[in-house]
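Q: Here it is, the structure, as C-alpha cells.
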Amino acid sequence: MFNDQSKTTSSVKGICATTDNNHGNLKKTNSTPFRKNYLLNGRTKLKLENFAYNASTEISSPKISEKKHSSLPIKRKNTFNESSTSFSPFTKAHKEITDDLKPDKSFTRKSDLNSQDMPVCFQETSKDLCRSSSTQHLLDHQTTDSTIIDMKPVSTNSKSDVFTLYTDETVLLRRCASDNKPLINNNLSSSNVSENQSRSFGSYDEVKNQGNNLHKVPSLVSIIRNARSSEQSRIAANSSCLLKGSDTEIDEDDFALEAEDLAALDSLERQYSQLPNSTVTASAKDIEKTAKVNHVGGDLQSYCSATKASDATINEEPVNLALDKACNSLPDINSDFIDDWDDSCDGCTPGELCEFSSEYTVLEVHEDFIFHEGNHFRQLKLILEANDILHQLFLRGDWTETSIFVGDSIRVEATFDKDNTAIVDNDKGLIIIHPKILMSATAVASSFPCLRKAVISDRVGIYGPPTKAMVTGNILHDFFQHALYRGIDALENVDINLETSIKTYISDIYFADLSLDEIREELDARLPLLKSIVERYLISKKNDNNNESIHISRLLDIEESIWSPRFGLKGNIDATVEVVLTEKPESSSTLTLPLELKTGRYVDNISHFAQSLLYTLLISDRYGINTNQALLCYLENSTIKNLVASNSQLRGLIMTRNSLAQHNFRRSLPEMISNRKICDHCSLVSECLFFQKMSDKGVANSNGLTESWNEWMREVKDEDLEFYKKWEKLLNQEERLLLLKRGDVLTFDTEELEAYGKTLYPLYITKEDIVCLEIDDRVFHYKFAFLNDNGYPRNFLHSGFSVGERVFISDEHGHWSLAKGHIVHIQDSCIEVRTRHRLHIPWLKMPNFDFKKNQVFFGNYEDSKLSFIGSNHTRYRIDKDEFSSGIASIRGTLMSSVLPDAPLIIRDMIIRLKPPKFCNSALIDPEFLKCLNEDQITALKKCHAAEHYSLILGMPGTGKTTTISSLIRSLLAKKKKILLTSFTHLAVDNILIKLKGCDSTIVRLGSPHKIHPLVKEFCLTEGTTFDDLASLKHFYEDPQIVACSSLGVYHSIFNKRKFDYCIIDEASQIPLPICLGPLQLAEKFVLVGDHYQLPPLVKNSRTSKDGLSLSLFKLLSEKHPEAVTTLRLQYRMNEDINSLSSELIYGGNLVCGSKTISQKKLILPKAHLSDGLPDSSSSLHWVNKLINPSHSVIFFNTDDILGVESKTNNILENHTEAFLIEQAVSSFLERGVKQSSIGIISIYKSQVELLSKNLKSFTEIEINTVDRYQGRDKDIILISFVRSNSKNLVGELLRDWHRLNVALSRAKVKCIMFGSLSTLSSSNIVSHLLKLLEKNKWIFTLNENDIATKFDENSSPIKDCSQVATTNNAKVIIRKNQRFFNSDNLCEKAILPQLEF
C-alpha cells in the first residue's frame, strides 16, 4: 500500500526506485547489489551455455519503427494507487507470504538494464502484464514494499495503423514453485563483476547468428533457482516434524554460486541487456490458430532453447475500445447462481470426464487478447510443467477471471494435443487450482451469496452449543437413512426407533438446553412429512397412486465420505442410491446418484442446489461414471427434486471452489460485500468486522453495521490488537506448512511417505469384525497385513504408527478415505483399525451394469457379495490423518481473548502482563502437606495465596505429579471447582491415577481409546447410557474436577461450566495461544512446567524462531519471577547422573532429594557372570566399563572404530552405534537386568526405528526419541548421538540444549552414551558436556579390537583388525561405505568395499 500519494519508494528484489504516481515513470536510483547464495552447479552452467548458444534457429533482428505515435492507455481493473480495491483480498496474504518466504532483504541486485534498451514486443504483452485482471493487484502491491511498474511505449508495425501500447518494461516472473514464493521482479544484472572474472561469450552479432535466446535467460535462471529452493522446502517440510529423525540440515552442502558460475551468468546478463528493442507483427486466421502460437512440447531444456514469443492479432479498432469491450463482455462467475436457478440443462451437457490428469506447476502466466469475428477477447496463457515436460494452456471465457499465480499447482481436465497445448473455455474443460487443498462441498456451497463468510468459517473455529434445529435434523437424518436401508419395514415401530434415536442424541439435547418433550413435539410434527417421502419415493414402484418419475430402488451407502483430489473437493453424502428415473412410460434408466436431505424450513435455497451438484463430481470420481444429476430431498414439502447440472453451473461451482482454495492457500480474505440486509443476519458478523479492523482498511466505510461495532471495540486497546496480530501471523505461518504437508499425503510416492512414517502400503485385509449398535449403527474392526511382493518381511511395530492414532484408509486405485478410524492394536505382523464405516469396493459393478442405462453396483449393504473383502485382490493403504490441525479453534480463542467481553485475567495478566498479586497468608490443612518436601510445601502455599496465578518450575524428577495431586486435594477441601489439563493425555491420566480414591468425583473428557485404562471409569464410553436428562446433568455438572487435554476444551460442557482454578501440567510444552482456551474458563490458574526442558513442538522451524515456540510459562516466569516456586529436590537420579543436568543446565540448583537416592547404584541379579571378565588390557574392556555398577555415567567414543553415520534421502542412521547398543543390551540381559528397566534414546527417529528393528525380539525395552521420553524414566538409559562425519556437522537438534537436558535426565542409575567425540565437540552445548565427562574421566575410547574379536568367524562384521587398512585414503573409503550388519541378521557379514591404496 502507498503511504504517500505523490511519491513512493519501492524496493523489489534488486530494483530501488522512486516513482511519481501522477506519471507512472520509474526512475532508478543507486542501490547496493548483493547476491543471493543460490546453488548453480556445473550442470546448471552447461544449461546456461547451451541455452545461450543454441544454433537450431537463426533469428534476424527486426527493424525498429522510428515513427512516434501517441499512447493509448490500456483499460485495467486495477490502478497503481491506494484506492485500488479490485481483488485486493489477496494483497495482504501475498505480503505475509513474502515476509515469510522471501530471501533476506539485503540480497538485492542492481539492474543495469536501461529502460530505453529493454527488448519488448507486442506478442510478449502477456509476459509483461503477467497477470489476469483478477490478480494484477499482486504486481500493483508486490512484496513488502509497494511496487510501481514502469509503463513505457512499445511500437508495433502493422500494415494497418501503427499504434503504441503501454506495457511493463521490467517484469519477468520467476517460477515460485511449491514453496509459495510470491511474484517478484527478476531483474538480472552484471554489475560489480569485473571483466577478468567473466568469460567472453562473443559479440552480440555472434550470439544473434547462433540463435537469439538470451532474452529467455532470466526465466531459465529462475527455474533452476527455484527447483533447488522448492526441493529444499519440501525436504524441510517433511523433516521439520522430526520424522525419520532428520534435523533439516539441508544446507550442509554449500548453496552458493561459484565464481565461474557468477562470471558466466553475468556475461549472459550483460549480453541480454545489450539486445535491441524489436517489433514483430503476427496474424491469425481464426481463434484456434491464435491459441497454438507456441510449440512448448519437450522438456525444460527445449523450453529454454526453443520457446518463441506468443502471437497476437490486432486490427484497426482502437485498442482502448477493444479492451473495454473484452473486459466488459466477461460474465460474472456467480451469474449462474441467481434466484432464477435453472435445474434443466442449458443445451450443452457435460461431456465424458477426461482421464485423470496430472498435476502441473504454473511457470508463467501471460495475459493477451485474441481477435475473433471482429472482436477482441481476453485470454490467459499458462506455461505449465509436469515431470519435466512443458505444456501450454489457454484459458478463455469465464476462466480468464481465475486468480492464478506463478508457482500454483493445478489440475487440468482437458485434452492436450501433440504439441502439448490445450484450451479451457466455457464449452469444454476445467482447471482445479491447488487440488491438494480439499474444499468441502458444504463450504463451497455456503459461499453464496458471501464468499467472505465461507472463508472466515474455515479460518476461525466457532464452537457453540448445538441448536434445536441441529438436534432434530440429526435425528431425522438417522431415521431417513434407516428408511432407505429398511424400506417399508422402517415405518413399523416408529415410536420405538424414535425413542432409541433420542437416547443416542441425549447429550446434544442436554447441551442445547432442550427438554425431551420439546424434541418429541418437534419430531412428531415432522415425522409424517418423512413418512410421506418414504411412501412416495421408496416403497413399491408399482403403487396404484404412484405417478412419480423418481423411484429410489436401492441404497448403496450412507454418509459416504469422498475425497477427490481430482476436483479438489471432499464431502459426506447423506446417501448414495440407485434411482430408477422414468422419463416416459416406456423408457426408464437406473442411475447411481447422490441424495441430500434438508430438514430445515427453507426450500429452494441456492446453497442447497450448489451442494447437491458438487456431489455429482464426487460420485463421478468415486464410482468411475459420468453423472450430472443429483437428488435433493426437502422434508418441509415432502418432495425430491432431480437436479441436472449444466456446464455453466459446474463451471461456476468449480471457479468458486478455486477462489476458496486460493484464499485458503494464501491466508487471505475476500472483500466485504457491504450488504446490510445480509450482514444483519450473519452469524459471523463480529468475526468479519474484526478481521476488517485488523486489515489496513479498517471498518469505517464497510457498511451500516460499523457504528455500534466501533463503539463496542473502543474498549479494546492497541496493545490488545498488537497481541492478536503477532500471534495470528505465527499461526498463519504454521498453518501454511501444515496445509502443504496434508496435501503431500495425496500426491507423494508411497515409498517416500513410508520413509517418513506417514503411510503403510501395500496392505490387504485379513479379518473383518462387525459390532452392531443401536438401530443400524455398526462398528467395524479390520486387521491388515503387509502384502510382501518382494518377500522382504516388514514389521508394523517399527512403522512409525502407534495405538490411538487417527488414520484413514484408501485403496491403490486412488479412492481416498474409504473409511476413517483409529488404531486399536499393533503387532509385528498385523495392525487393527476401528472404523464406523464399512470398507467396500465402490467401483465393483454388477454383471448387468451399463454406463448410461443401468448403473448398478454391489454397494455397502450387499453382505452376500462381500466375500471378496478378505482377498488379496485389492491393495489398501493406511495414512495418518493429519487433516485436522485445530488451528482454526486456536485462532478463534485468540480472537475472543482480545474482544471486550474477554475475561480480565486474560487481558490483564497475559496480554498486558500486569504483575500477579498474592495474599499474606493462606490456610492449608496440614494433612495435605504430609510427605511433601520444603519446596513442594512452599509451592502449595503460594498457589493458595495467589489472587491471579502461580507458577511451579519442576526440574527433572522433582515430583511435579505428586505436587499437583496434593494441590488438587487441598483445593477440593475448600470446595473449589478445578479444570485439569495438560499437553498430553498421559500426563492428565497420571495425575488422575494419584487422585483415585478421593472423595470428589471426576469427569474425564476425551476419546476413550486415548485414555488410560485405569481412569476410563471417569469418562463416557459407548456402553454408557442415560435414561433421562437429570442423570446426564449429574454426570457433567456435579464433579468438582473436569480433566482433558489442552485441546479438549472445545467440548460443549464448557459452555455450561466455569471453574475456580485451572491447573495446566506440562505448561512449558504448550504454545501460548493454546493455553488461552483453558484459562478463559477459570478465575485463577496454576502453570506447572520446566522451560529448561523441551519447548512447545512447532512444525515450522521459521515460525518457531519467530516465537510460536514461546510458552506462556516461560513468558510469565521471565517477566514475573516472583510468581515462580522452584522444585529443586529430585528423587530419580543418583549423584553422578544428577550432576550432568545440574551443572550444565541448572547452575547446580538440582540436587538429590536424599542420601539413598544419591548413592543408588545398578544391581546385577547375575553379577557372578561378570567375575570372569578380562582386565583392562583385554579387547573387551569396554564391556567391563559398561556393566560396572560403579560407573554410573560413561561415554563411549567411536572415533577410532570408523563409526560414521549414513545419510540417505535425508535419513540419518549410525549402524555402528546401533551395533554397540545391541551388544550392551545383551550384556545387561545376560546378567539378569529386566527388559523393562532398559530404555534407549536417540535424537533421530530414523535411528530409533533402526534400533527397534534390530532389537525387535526384546518387546519390553522402550526405544524412543527424546521428545517421547519427556516425563519418563528408566534404571538404565542408552543414548545414541548418531552424528559422526568428517565435516564435524552435528545438525540443529544437537545444538538444542533443551533436548540434551531431557536425554541426560531420564536414567536412574546408569546413563550410557555412544558418539563421536570429534564430531560432537563442534556443538557448543555438547562440548560442555564432553568437558564435564572428561573432567570426571567418564569417557572411554573404543578401538577396533573392542569389536573385531568379539565374534567368531561366522558372525564377525570385521573378522580381524588386519582387514581394516590403516592409510588415510582407505579409512575415508571405509567410513563412507561402512555397514556393519543387515537389519534382519545382526551377525551377517558386511561386504567390505574395494580399498584403493
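These residue numbers are counts, starting from 1, taken along the chain as shown.
Placed from the backbone N, Cα and C atoms, the Cβ positions cover glycine too.
Keep in mind that this structure shows the original residues, not the substituted ones.
Taken from Swiss-Prot, the feature [4Fe-4S] cluster binding site covers Cys450, Cys679, Cys682, Cys688, and the record attributes it to similarity to another entry. What Swiss-Prot lists as ATP binding site is Gly954, Met955, Pro956, Gly957, Thr958, Gly959, Lys960, Thr961, and the listing cites similarity to another entry. Experimental mutagenesis at this site is recorded by Swiss-Prot as Ser219 to Ala, annotated: Impaired phosphorylation by cds1/check2, leading to stalled fork reversing. As a published mutagenesis entry, Ser219 to Asp appears in Swiss-Prot alongside the note: Mimics phosphorylation; not able to rescue hydroxyurea-sensitivity in cds1 mutant cells. According to Swiss-Prot, the experimentally introduced change Glu559 to Ala is described as follows: Not able to complement a dna2(ts) mutant at restrictive temperature of 36 degrees Celsius. Under its mutagenesis annotations, Swiss-Prot gives Lys960 to Thr the following note: Able to complement a dna2(ts) mutant at restrictive temperature of 36 degrees Celsius.
Help me see these features in their spatial surroundings.
A: Met955 (ATP binding site) falls outside any helix or strand according to DSSP and counts as coil.
There are 14 other Cβ atoms within 10 Å of the Cβ belonging to Glu559 (mutagenesis position).
Sequence-distant contacts of Lys960 (mutagenesis position), defined by Cβ-Cβ distance under 8 angstroms and a gap of at least six in the same chain, are Ile952, Gly954, Asp1065, Val1088, Leu1127.
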Q: When the Cα of Thr958 (ATP binding site) is compared with the Cα of each of the binding-site residues Cys450, Cys682, Cys688, which one is closest?
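A: It is Cys688, whose Cα lies nearest.
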Q: Quick check: with Cys450, Cys679, Cys682, Cys688 left out, which same-chain residues have Cβ atoms within 8 Å of the centroid of the [4Fe-4S] cluster site Cβ atoms?
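A: Here the non-site neighbours turn out to be Arg452, Lys453, Met672, Ile673, Asn675, Ile678, Leu684, Val685.
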Q: Beyond the listed site residues Gly954, Met955, Pro956, Gly957, Thr958, Gly959, Lys960, Thr961, identify every same-chain residue whose Cβ lies within 8 Å of the center of their Cβ atoms for the ATP site.
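A: So the additional residues around the site are Thr963, Asp1090, Leu1127, Gln1130, Arg1132.
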Q: Round to a whole number and give the Cα-to-Cα distance in Å for the pair Glu559 (mutagenesis position) and Cys450 ([4Fe-4S] cluster binding site).
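A: Between the Cα atoms of Glu559 (mutagenesis position) and Cys450 ([4Fe-4S] cluster binding site), the distance comes to 27 Å.
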Q: Looking only at C-alpha atoms, tell me how far Cys688 ([4Fe-4S] cluster binding site) is from Thr961 (ATP binding site), rounded to the nearest Å.
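A: Distance between the two Cα atoms comes out at 43 Å.
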Q: Which entry in the list of binding-site residues, Thr958, Thr961, has its Cβ near the fewest other Cβ atoms, using 10 Å as the limit?
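A: If we count Cβ atoms within 10 Å for the binding-site residues Thr958, Thr961, the smallest count is at Thr961.
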Q: Measure from the CA atom of Met955 (ATP binding site) to the CA atom of Cys450 ([4Fe-4S] cluster binding site) and give the result in Å, rounded to a whole number.
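A: For Cys450 ([4Fe-4S] cluster binding site) versus Met955 (ATP binding site), the Cα atoms are 53 Å apart.
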Q: Measuring Cα to Cα, how far is Met955 (ATP binding site) from Cys679 ([4Fe-4S] cluster binding site) in Å?
A: 53
Q: Are there residues of the same chain, six or more positions away from Gly957 (ATP binding site), whose CB falls under 8 angstroms from its CB, and which are they?
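A: For Gly957 (ATP binding site), the qualifying residues are Gln1130, Tyr1131, Arg1132, Met1133, Asp1273, Ser1305.
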Q: Helix, strand or coil at Glu559 (mutagenesis position), per DSSP?
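A: Where Glu559 (mutagenesis position) sits, the three-state DSSP reduction gives strand.
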Q: For Cys688 ([4Fe-4S] cluster binding site), which of the three DSSP-derived states applies: helix, strand, or coil?
A: helix
